[in-house]
Amino acid sequence: MGSWALLWPPLLFTGLLVRPPGTMAQAQYCSVNKDIFEVEENTNVTEPLVDIHVPEGQEVTLGALSTPFAFRIQGNQLFLNVTPDYEEKSLLEAQLLCQSGGTLVTQLRVFVSVLDVNDNAPEFPFKTKEIRVEEDTKVNSTVIPETQLQAEDRDKDDILFYTLQEMTAGASDYFSLVSVNRPALRLDRPLDFYERPNMTFWLLVRDTPGENVEPSHTATATLVLNVVPADLRPPWFLPCTFSDGYVCIQAQYHGAVPTGHILPSPLVLRPGPIYAEDGDRGINQPIIYSIFRGNVNGTFIIHPDSGNLTVARSVPSPMTFLLLVKGQQADLARYSVTQVTVEAVAAAGSPPRFPQRLYRGTVARGAGAGVVVKDAAAPSQPLRIQAQDPEFSDLNSAITYRITNHSHFRMEGEVVLTTTTLAQAGAFYAEVEAHNTVTSGTATTVIEIQVSEQEPPSTDVPPSPEAGGTTGPWTSTTSEVPRPPEPSQGPSTTSSGGGTGPHPPSGTTLRPPTSSTPGGPPGAENSTSHQPATPGGDTAQTPKPGTSQPMPPGVGTSTSHQPATPSGGTAQTPEPGTSQPMPPSMGTSTSHQPATPGGGTAQTPEAGTSQPMPPGMGTSTSHQPTTPGGGTAQTPEPGTSQPMPLSKSTPSSGGGPSEDKRFSVVDMAALGGVLGALLLLALLGLAVLVHKHYGPRLKCCCGKAPEPQPQGFDNQAFLPDHKANWAPVPSPTHDPKPAEAPMPAEPAPPGPASPGGAPEPPAAARAGGSPTAVRSILTKERRPEGGYKAVWFGEDIGTEADVVVLNAPTLDVDGASDSGSGDEGEGAGRGGGPYDAPGGDDSYI
């Protein structure tokens, strides 16, 4: 027993050593059956991850190394406390501490690996990116690097795919991406600022290769590319004779200057002033002008900014200047050169000329000083007086204007202004002098200014003349419908005018146009001119016979209505031969001349006198009322000439008949209906005449084709065969087309007659020789239509025998004609009469 006691401890120790390790752990340490787990992100795990074996007397807790708030221990089980997110934490760790009585016995670690899931969309670092691209950027160069266009995806394992979509049509031809996974922007073709100054793209990124893959996320951004123009083109002198936007064939300028004069203004060149602009309009650098060759003696100066070419010194003799003008950009990068040809021409020094001899203006009554006189033809526009140099248009700017004989008005440039308040209505005449400060030439013209009660109305109803006034308000009306029977070549203008109008104060010299007629000058269209009485015994002479009255050319007639002259006055009408030129007009001009009270004498121009009259555009009618008080009113005599003021508008009587208006639409429609009916009747009459004269021919053409006419030797001088009375053969001298053919030695058979040839008269055949010498010859020849022709010559036919040629076909003897042709030699020559075979195709002599 003692030996067993000695062996017991070693056996017990050996048994303890050979026991399984797990049995010892279960008895003394904490344990788990699995310490590594895999969980997809965004998965809510509610089941316990692992069960913890805790020995009796021990407790388990989470250590400090555990992922905060990720786990919890409930009982002896480990739970996942959060929804895992791969982008936030891809690996979760739980530290398990087993303690017994505050003493750490076992330490365990459990790991949770979070699996990545494609749950995030890619994002661009920008919404819109705007890039400036130089126009001269080389092709295949990278415009925007990859790093500036990459998108970011929180799913770190995702591969992004990029697509460039155009928003500007055709923009994809210029730019593209380097590859589908590399979003660098590359230039594919040269840029053109003028064709496409800017382009817009839509950049799209996707985190899957295809659109149908689930899940798939996309993102977009906008790219704006602004093309910056490059300095590629030099300045262009305009206008280009040819330009396609890239190349300009520059203009060359031409001008002329008078010798011995210095022009006060820049030269007027053709095709326009010197002007250049930057060929790169996007850059549009300012242009600096200079003359670097051809400026002999410094004759010309060019403005460096505007390019205006002026004369610095006069040219003594005619010559030609060839100036080379350079236009250079302000940044001195590029320049261009053109040629300016200036010819110095000897000037005759002609005075300036006015395009009109009479200008008409209007201004409201009561207008103060400094009011602009309006144009009577266009009341909304100021009246402009412009003279022109007949030789050099460059000298027009050197012309100054002034009013020489009136203190109520003044010139300011080309515009007429009032100098005082116009309190009285009427017509004023002022003379304007144009003075060329270079050539010292002068010219004058006349302005007729109507002072009316109010601004010229735009309606066509003229206001009634004011009571007691000598001149009613002047109005201008325009009608588009011509009023028959007065001829009109344009819109009819009616203006009311009156007498002489108010007189200027003392010291003012009025110089109206030379006219013995105080009434307003006729206008451009239908016009009426009232000539008031001449009180106080004054004498108004009208043209006498034989006088010549120069009047501007007009279209229409001149009618003069001259009432009786009471109080013993005489009224003389124009005598034959009187030439009374009227103002050029396209309508009718009527001149009313009131009576001449106070015993005055109103004489019409005598023969040979000249009375200028205002130009009209149509017919002029002059109404001359009675001249009371014993005055004498003489009408123009033949040959007189009455010059009157030139005008283009027609003053009409204010208070004329209201029926002198345009026709209404109903009137024109009625006139059109009448004209249409007349046209229809004319067409019907024409149809009847055509049917009467050409009806048989039309029936013949529409019916059976006519029988072919025989073509023989017809003598039109003889009567047809159906006539009973035979006429002798006419003499060759009476034949309209005599054809004398010499008689051959022996008669030859006649050839085929041409369709259009005229047969020889038989008289000419007899003149060739004696009929007794003629032998009988029978000839036949094939005609084109298949018939035969037979000719017989008689030997014993006397000279007194009549020769008759028959070739008059008839419709009822065709058979006889055929039989006559077949019976060729049986007495047809002498015994057969002309009636044997009428209408046959044979000629019997």
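Each residue, glycine too, has its Cβ placed from N, Cα and C.
Summarising the annotation, Swiss-Prot assigns domain 'Cadherin 1' to 71-124.
Under mutagenesis, Swiss-Prot gives Arg109 to Gly with this note: Loss of binding to CDHR2. Reduced to three states, the DSSP call for Arg109 (mutagenesis position) is strand.
According to Swiss-Prot, the domain 'Cadherin 2' annotation covers 125-237.
Among the features that Swiss-Prot reports, domain 'Cadherin 3' is placed at 249-354, with the record citing sequence analysis. Secondary structure of the domain 'Cadherin 3' (249-354) per DSSP (helix as H, G, I; strand as E, B; remaining residues coil): 3 helix, 47 strand, 56 coil.
Look at Swiss-Prot and you will find 355-459 tagged as domain 'Cadherin 4'. Mapped onto DSSP classes, the domain 'Cadherin 4' (355-459) shows 6 helix, 48 strand, 51 coil.
One entry in Swiss-Prot concerns the mutagenesis experiment Ile845 to Arg. Its note says: Loss of interaction with USH1C.
Per-class residue totals from DSSP over the domain 'Cadherin 1' (71-124), listed helix then strand then coil: 0 helix, 32 strand, 22 coil.
Just so you know, the Cβ of Arg109 (mutagenesis position) picks up 14 other Cβ atoms within 10 Å once every protein chain is counted.
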